Every structure is written in C-alpha cells, then in structure tokens.
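Scroll down for the structure; my scribbles are underneath it.
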Amino acid sequence: MEYTTKTQIYQKVKKPMLERQRRARMNKCLDNLKTLVAELRGDDGILRMDKAEMLESAVIFMRQQKTPKKVAQEEQSLPLDSFKNGYMNAVNEVSRVMASTPGMSVDLGKSVMTHLGRVYKNLQQFHEAQSAADFIQNSMDCSSMDKAPLSPASSGYHSDCDSPAPSPQPMQQPLWRPW
C-alpha cells in the first residue's frame, strides 16, 4: 500500500477544482467577448456561434479595427462617395421619370442625361485637382520648414515631415508616391 501525504491529497483535490475555475473564467470571458463584438458589429449572429467560430469572428473583427490608416482614408472619402451615390441615384430617378413621361422627346432626354454626365465628370475632375492641390500645398509646407542640419555621419535621409524631399530637377506635374 502506497503512503500518500496530505499535500498529495490536497493537490489531487485542488487540481480539478482549479481547472474548473479556469474553464469558468474562460467561458465568462468568451461570453463577454461575444456580447462586445455583437454590440460593436451590430450583428447578433455571433451570439449563436460556438466558441471556435466566435473566436474566429472576433479575430477578423479585431483585424479590421487594427487598420486605422485604411479607416481614416475611407472616412475621408466617405462624404464624396456618399455624394456620388446620391448623385447617381438622382440621375437614375431623372432617367426613370423622363422615360415614363408620355410625350417626352428622346433628344431632350439624351441632352439632359449628357449634361448630367458632364457635370458628374467635371465634379470628379475638380475633386481630383483639389486633392492634388492639397498634396502640393502639404509638400510646400513641409519643404519650407527649417530642417535640422545633417552631420557628416548621418545617412542623408533626414526630414522633419512625412513628404519626400524635393528633387533638384524641376517637375512639371506632381508625382504620386506611396509614402
């Protein structure tokens, strides 16, 4: 017969109890995570998922939240996209009303739709020109700032702003650069 100490008996009892407590904590946290993701996504479908699916969904959601740069760019283009969508809906409505109006001249309909298309194209060109002007203005603001003097040991790539340093040759058009 094997002799067991009080410590060994205590460990035999304590280990399963600690495991149950750990699992209970994990389940509670998973339930909290489910409700948080459901609230933030506005989707109650996650509440009916099993634990593995819910964790996968939460990871995907967190990755989407992790990219603030993309979100900021989307937020900047959101009003323009909203306007474009509204404009196109209005153009479609005009087209539908003109097509359903008895006695409407086809030539008049074509000229109205051509005009609306030209206005839309002009608005897009204006927005692109405005974006380019903003980029140029930001570049000029950064290049006019006082730069710290470079030491001979430096790499030569020092800049106090995010935009690239102006090149020595004159540029006719601003070049788009991904940084």
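Heads up, residue numbers simply count up from 1 along the chain you see.
Just so it is clear, glycine is given a Cβ too, placed from its N, Cα and C backbone atoms.
Taken from Swiss-Prot as is:
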type: DOMAIN; residues: 10-65; note: domain 'bHLH'
type: DOMAIN; residues: 83-116; note: domain 'Orange'
type: VARIANT; residues: T114 to I; note: In strain: NVIII-2, NVIII-5 and NVIII-m15
type: VARIANT; residues: D134 to N; note: In strain: NVIII-m19
type: VARIANT; residues: D141 to V; note: In strain: NVIII-m19
type: VARIANT; residues: P174 to T; note: In strain: NVIII-m12
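T114 (variant position) is 30 Å away from D134 (variant position) when you measure Cα to Cα. Per DSSP, the secondary structure of the domain 'bHLH' (10-65) breaks down as 52 helix, 0 strand, 4 coil.
In the structure as shown, the Cβ atom of D134 (variant position) sits within 10 Å of 10 other Cβ atoms. Cβ-based neighbour count (10 Å, all protein chains) for T114 (variant position) stands at 10.
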